[in-house]
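Working notes for the structure below.
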Amino acid sequence: MLQNIRIVLVETSHTGNMGSVARAMKTMGLTNLWLVNPLVKPDSQAIALAAGASDVIGNAHIVDTLDEALAGCSLVVGTSARSRTLPWPMLDPRECGLKSVAEAANTPVALVFGRERVGLTNEELQKCHYHVAIAANPEYSSLNLAMAVQVIAYEVRMAWLATQENGEQVEHEETPYPLVDDLERFYGHLEQTLLATGFIRENHPGQVMNKLRRLFTRARPESQELNILRGILASIEQQNKGNKAE
């Protein structure tokens, strides 16, 4: 189950942080590390700071885009320390651990951490189902990347241990939720349809698509429900083409 939980680092700029993150992960039983467009490649410093977790570094998936790292996941949680102009469903670290373990029984889960200095962009955060914030000391809330990973990884492990200690058998059944890939295709289809009907203007969608993303993220439609929505969009497109042909 824990292998289904991906720790995703976006544009990490210091190899030492990669090593420290690998160490934080392995102490909690996590080994699935993804590096998105790292500004530097793992090197001897990363191996040194991994302190026995060099296998996590050696087996890390290095990809060019966040979409590649999220492919195949049904749940994505992004870390965010800043308040956003567009509110998003929030979790605390404990809730994040519980939800991640519950969903990782069936499909991959991604826990996404941003750049050392500026974190994740708004666009990247909008690809997440939830945001998680660590309730650090407001007078000094500066956690480095490995510290943040350690906090979240600890809560994941505690949630996983609870299922083991209670003797709970996790049912491995097909998740009813769509994968991130399916959701992104839906958002693309939705934007295309809204453009075709004139509801939004090309190059000037305003906040409409952002707010619609938030709406569907909050509602979190199941796979069958998403298929219904895609069918509605296809019907609107067909009707719109018919009107133009007349």
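Placement of Cβ uses the backbone N, Cα and C atoms for every residue, glycine included.
Annotation comment: Swiss-Prot describes Thr79, Ser80, Ala81, Gly114, Ile134, Ser141, Ser142, Leu143 as S-adenosyl-L-methionine binding site. Long-range Cβ proximity for Thr79 (S-adenosyl-L-methionine binding site), meaning a same-chain Cβ under 8 A and a gap of 6 or more residues, is found for Leu111, Val112, Phe113, Gly114, Gly119, Leu120, His131, Val132, Ala133, Ile134, Ala148, Ile152.
According to its DSSP assignment, Arg23 (mutagenesis position) is helical. On its own chain, Arg23 (mutagenesis position) has Leu49, Ala50, Ala51, Gly52, Ala53, Ala146 as residues at least 6 apart in sequence with a Cβ closer than 8 Å to its own Cβ. Experimental mutagenesis at this site is recorded by Swiss-Prot as Arg23 to Ala, annotated: Loss of activity.
Arg115 (mutagenesis position) has a Cβ environment of 16 other Cβ atoms inside 10 Å. Taken residue by residue with DSSP, Arg115 (mutagenesis position) is part of a strand. Arg115 to Ala appears in Swiss-Prot as a mutagenesis experiment; the accompanying note says: No change in tRNA binding affinity. No change in activity.
DSSP assigns Tyr140 (mutagenesis position) to coil in the three-state reduction, placing it in neither a helix nor a strand. Looking at Swiss-Prot, the entry for mutagenesis of Tyr140 to Phe says: Strong decrease in activity.
In Swiss-Prot, the entry for mutagenesis Thr175 to Ala states: No change in activity. The structure shown retains the original residue.
Tyr177 (mutagenesis position) has a Cβ environment of 20 other Cβ atoms inside 10 Å. According to Swiss-Prot, the experimentally introduced change Tyr177 to Ala is described as follows: No change in activity.
Every protein chain shown contributes to the tally, and the Cβ of Ile228 (mutagenesis position) ends up with 11 other Cβ atoms within 10 Å. For the published mutagenesis Ile228 to Ala, Swiss-Prot gives the following note: Strong decrease in activity.
Taking the Cβ of Leu229 (mutagenesis position) as centre and 10 Å as the limit, one finds 14 other Cβ atoms among all the protein chains shown. The DSSP secondary structure for Leu229 (mutagenesis position) is helix. Record note (Swiss-Prot) on the mutagenesis of Leu229 to Ala: Loss of activity.
Nearest in space to Ser80 (S-adenosyl-L-methionine binding site), taking C-alpha to C-alpha distance over the mutagenesis positions Arg115, Tyr140, Tyr177, Ile228, Leu229, is Arg115. Each of the recorded positions Ile134, Tyr140, Ser141 was scored by the number of other CB atoms within 10 Å of its CB, and the largest score is that of Ile134. Counting only same-chain residues at least 6 apart in sequence, those with a Cβ under 8 Å from the Cβ of Ala81 (S-adenosyl-L-methionine binding site) are Gly119, Ala133, Ile134, Ser141.
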